[in-house]
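Peer 1: Okay, so Swiss-Prot annotates it like this:
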VARIANT   Gln91 to Arg  In Niq CART2 and Niq CART3
Amino acid sequence: MWARAVLCAALLSVMCLAGCTEAERDERDVQDYPYKSNRMLGALHEDVEQLEMNRMNALEKRYGQIRSCDVGEPCAIRKGSRMGKKCECPQGASCNRLLLKCL
């Protein structure tokens, strides 16, 4: 009989301790919510910007149009022996193959 009472008391004390830590955990989650939501919103914003840039590049590829760039702006990319055109230089300027800029 005493063993049952001791066992019940031990079980109740363990359950009370577990309930307290869960409540504290919930309180910490509520306090950390603004920080976590701001971080998630920042990551989502970066993803949306990246998707918009990719969509713009897809439109340029589809219609075969290359955007125009200003003088002094990089106009080409070199990867090994190959060169790729990033943008079209304005009239009167040309893309320098050494500097990869509109001059």
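Here the Cβ of each residue, glycine as well, is placed from N, Cα and C on the backbone.
These numbers come from a predicted model, not from an experiment.
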Peer 1: Return the residues near Gln91 (variant position), defined as same-chain residues 6+ apart in sequence whose C-beta is under 8 angstroms from its C-beta, sorted by sequence, else 'none'.
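Peer 2: Once residues fewer than 6 apart are set aside, Gln91 (variant position) is near nothing.
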Peer 1: Look up Gln91 (variant position) in the DSSP assignment and report helix, strand or coil.
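Peer 2: Gln91 (variant position) sits in coil per DSSP, no helix or strand.
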